[in-house]
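These features come from Swiss-Prot:
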{"type": "BINDING", "residues": "Ser14, Asp149, Ile150, Glu151, Lys188, Ser189, Lys190, Pro191, Thr192, Gln193, Lys224", "note": "CTP binding site"}
{"type": "BINDING", "residues": "Asp72, Glu142", "note": "Mg(2+) binding site"}
{"type": "VARIANT", "residues": "Arg279 to Lys", "note": "In strain: CWL029 and TW-183"}
{"type": "DOMAIN", "residues": "293-533", "note": "domain 'Glutamine amidotransferase type-1'"}
{"type": "ACT_SITE", "residues": "His506", "note": "active site"}
Amino acid sequence: MPFKCIFLTGGVVSSLGKGLTAASLALILERQRLNVAMLKLDPYLNVDPGTMNPFEHGEIYVTDDGVETDLDLGHYHRFSSAALSRHSSATSGQIYARVIKREREGDYLGSTVQVIPHITNEIIQVILDAAKEHSPDVLIVEIGGTIGDIESLPFLEAIRQFRYDHSEDCLNIHMTYVPYLQAADEVKSKPTQHSVQTLRGIGIIPDAILCRSEKPLTQEVKSKISLFCNVPNRAVFNVIDVKHTIYEMPLMLAQEKIANFIGEKLKLATVPENLDDWRVLVNQLSQDLPKVKIGVVGKYVQHRDAYKSIFEALTHAALRLGHAAEIIPIDAEDENLTMELSQCDACLVPGGFGVRGWEGKIAAAKFCREQGIPYFGICLGMQVLVVEYARNVLNLDQANSLEMDPNTPHPIVYVMEGQDPLVATGGTMRLGAYPCLLKPGSKAHKAYNESSLIQERHRHRYEVNPDYIQSLEDHGLRIVGTCPPQGLCEIIEVSDHPWMIGVQFHPEFVSKLISPHPLFIAFIEAALVYSKDASHV
């Protein structure tokens, strides 16, 4: 087999941080001069998470080639340089759909279609396709869910078969939770033992066990886990809860020397990893930096994972400017919304769907425009800006988006050509990376280091109605970014405002700790200028 494969499974509890672990391993292996690819296998029956409630699932992360994926792919991107595409994510829904489609087309020649071998063969093909697409030295495969869940069984059986055929080229890391009982002042390894026992019962013997814990495990506990789980003592690794930031994770894994174990086990030709630049950034994040307050106005603010990439992009940009982003979640339905915004240095309205909270976001944009507070509207946040401007500057009182009011006499935001939200919702939006031409002299042009052509990722169905663009521009709302050749409105700026910008795309999806997105840097710069203004109380 031309590549090596690391399978990452989880046990005891969910939300262990497998995605962060996979991303951290990718970073370390890349620093050992290996080419790494990533694959997330999710056991849910949705074809993709695109139609799932953010409260239930968290944010939807979009790849360059227009695939709606799990938020873990955002972690993969922010930590590593692994190329992510439609071959980096698969769900049970996708896999079952492919098998059923082939059965309907007669591809199985009358055979009884079963989980084994048809579903498991399809899962194996997904793994092979991911490797073929990216040609990695190492493919890291994260299996969603928890060992013992019924829905994960086909994936685990596929992994068992894959390992059987390629035993020398595969490694399984099983991640577990080792709880600490405060009353007894001790950690308990029994849940880990039971989880490994369940995994072994499926036919998978882990090569290493990665123990997540609140406190460091003693050598005695590690030895106990080694003995009862039948793995070498040196293959029991421990990561404790991070103290300050998730970006500590690669440093913790490097300290455990897990990459050395992987290299020996898979016979990889590597060099020692150099994480010095990463360590510098993590140390900065751990300092008591001056804060910049950013109000994020949305309807899912109680669930931070719903805006994960937004929050991380703000953190990246603030750190680049020597500050810590203090993110103030503001519910778009909060009656005291403007009072809360008055205490912030800037406001960001992220993407979203639906009428709930819409008028609150309009109120936030109006308040920021009138008070000179820096405003960054992303996707829906840009549409909020345009509708507010039309209502209160163009005096089109009933201006609205067709999404919010299908009967509005002034559809400032309308459905894109070829889009019909009533026909189908899953995977039908304008998705993925598209080019954008920037207008010289604009704030956006300056932020992008005066590049004339950029490319950003999209996820939307509605756009600014071109019938109103001339009137908007005549009243001071500049269209400074357009998508060729149709000229779709991509970036807008308010001329007489210090920094009020809306973008139809999602810049947060490409921000990294080591390379913050330029628009977020410009936004934080504007917030810092505003915070120093003597008139800001």
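Along the chain as shown, the residues are counted starting at 1.
Positions of Cβ are set from backbone N, Cα and C atoms, glycine also.
The structure, with features from Swiss-Prot marked on it.
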| residue | record | Cβ neighbours (10 Å) |
| --- | --- | --- |
| Ser14 | CTP binding site | 12 |
| Asp72 | Mg(2+) binding site | 24 |
| Glu142 | Mg(2+) binding site | 28 |
| Ile150 | CTP binding site | 8 |
| Lys188 | CTP binding site | 15 |
| Lys190 | CTP binding site | 12 |
| Thr192 | CTP binding site | 28 |
| Lys224 | CTP binding site | 17 |
| Arg279 | variant position | 15 |
| His506 | active site | 23 |
Point to revise | Largest CA-to-CA spread of CTP binders Ser14, Asp149, Ile150, Glu151, Lys188, Ser189, Lys190, Pro191, Thr192, Gln193, Lys224, angstrom | key: 30
Review point. What is the separation, in Å, between the Cα atoms of Lys224 (CTP binding site) and His506 (active site)?
Key: 48
Study note, to complete from the structure: Across the domain 'Glutamine amidotransferase type-1' (293-533) the predicted model averages a pLDDT of 94
Practice item. Round to the nearest Å and give the CA-to-CA distance linking Thr192 (CTP binding site) with Glu142 (Mg(2+) binding site). Key: 19
Check your understanding: Expressed to the nearest Å, what is the distance separating Lys188 (CTP binding site) and Arg279 (variant position) at their Cα atoms?
Key -> 31
Revision key, fill the gap. What DSSP gives for Glu142 (Mg(2+) binding site), in three states, is strand
Review point. Taking DSSP three-state, what's His506 (active site) in: helix, strand or coil?
Key: coil
Review point. At the Cα level, what's the spacing in Å between Asp72 (Mg(2+) binding site) and Ser14 (CTP binding site), rounded?
Key: 14
Review point. How big is the gap, in Å, between the Cα of His506 (active site) and that of Arg279 (variant position), rounded to a whole number?
Key: 28
Study note, to complete from the structure: recorded positions Ile150, Lys190, Arg279 vs Glu142 (Mg(2+) binding site), shortest C-alpha separation belongs to Ile150
Exercise for review: Determine, to the nearest whole angstrom, how far the Cα atom of Ser14 (CTP binding site) is from the Cα atom of Arg279 (variant position).
Suggested key: 28
Review point. What's the CA to CA span in angstrom from Lys190 (CTP binding site) over to Arg279 (variant position)?
Key: 34
